[in-house]
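Accompanying notes for the structure given below.
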Amino acid sequence: MGHTRRQGTSPSKCPYLNFFQLLVLAGLSHFCSGVIHVTKEVKEVATLSCGHNVSVEELAQTRIYWQKEKKMVLTMMSGDMNIWPEYKNRTIFDITNNLSIVILALRPSDEGTYECVVLKYEKDAFKREHLAEVTLSVKADFPTPSISDFEIPTSNIRRIICSTSGGFPEPHLSWLENGEELNAINTTVSQDPETELYAVSSKLDFNMTTNHSFMCLIKYGHLRVNQTFNWNTTKQEHFPDNLLPSWAITLISVNGIFVICCLTYCFAPRCRERRRNERLRRESVRPV
């Protein structure tokens, strides 16, 4: 009896086809690796290069487009430049430096992929002469978060709050203890409409009768920042409530009052006699 072949394991009829496919994939990988990546901080200056040169004489026959995700940034047609409103007064076109654009005072919204397209007039038509892509990453580092704590009245529960602000991109906050993620009470993330920067805060309740070590971890993009909060219980003797029954407390109180009365009765005559002797002594020494 012959062996049956499992489906999907038939040998290739044309091994050269697989080799050709590998060559195509390698070529695509090489092409994709040509994308330029630029990373800058908020409010910094970013220079995005088109990687192509055009002489002054060729400008009249050349069209240059800079766009971000299909939205126009800048155009140069027949030597006339036009900058779109979002980039006006903060974008410079550097023709002599590989047709680069220079974006001033970076905003978080400037992040994205930019395309530079160069068209040249040839044989009664504009044909594409060059295409380049530049990926711009804009970041703002979050400061080390702060953790404040306060006690909730009439309970053994304590609450801690972790917060930080002024970072980008959008953060994700989590609480960890011994490597395990905990459930927070309330986590809020907000973005300033003007600066486009984020703020984040979160609350966590815990039982203050046991020791704890919490980590507040904030991830944003490929970066992270964290703060640790340690709680150590104080070693105190805890006496049970109502150590003595009420009748015993009453008996002790009555006995205490009785002892005080006895002491007063015993010492009162001595005090009176001492005062009487003092009075007689003063009278005996009084001059006639």
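Using N, Cα and C of the backbone, Cβ positions are placed for all residues, glycine too.
None of the listed substitutions appears in this model.
Look at Swiss-Prot and you will find 35-135 tagged as domain 'Ig-like V-type'.
Residues or ranges marked as domain 'Ig-like C2-type' by Swiss-Prot: 145-230.
Just so you know, the Cβ of Cys261 (mutagenesis position) picks up 10 other Cβ atoms within 10 Å once every protein chain is counted. Reduced to three states, the DSSP call for Cys261 (mutagenesis position) is helix. One entry in Swiss-Prot concerns the mutagenesis experiment Cys261 to Ser. Its note says: Loss of costimulatory function upon T-cell activation; when associated with S-262, S-266 and S-271.
Over all protein chains present, the Cβ of Cys262 (mutagenesis position) has 10 other Cβ atoms lying within 10 Å. Here the residue is the original one, while Swiss-Prot reports the published mutagenesis Cys262 to Ser with the comment Loss of costimulatory function upon T-cell activation; when associated with S-261, S-266 and S-271.
Listed in Swiss-Prot is the mutagenesis experiment Cys266 to Ser, annotated as follows: Loss of costimulatory function upon T-cell activation; when associated with S-261, S-262 and S-271. A simple way to gauge crowding: the CB of Cys266 (mutagenesis position) has 9 other CB atoms within 10 angstroms, across all the protein chains here. When secondary structure is read from DSSP and collapsed to three states, Cys266 (mutagenesis position) falls in the helix class.
In the three-state DSSP assignment, the secondary structure recorded for Cys271 (mutagenesis position) is helix. Record note (Swiss-Prot) on the mutagenesis of Cys271 to Ser: Loss of costimulatory function upon T-cell activation; when associated with S-261, S-262 and S-266.
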Item to complete: For the domain 'Ig-like V-type' (35-135), jot down how many residues DSSP puts in helix, in strand and in coil.
Response: 12 helix, 57 strand, 32 coil
Item to complete: Pop the mean pLDDT for the domain 'Ig-like C2-type' (145-230) in here, whole number is fine.
Response: 94
Worksheet entry | Cys271 (mutagenesis position): tally of other CB atoms within 10 A of its CB | 10
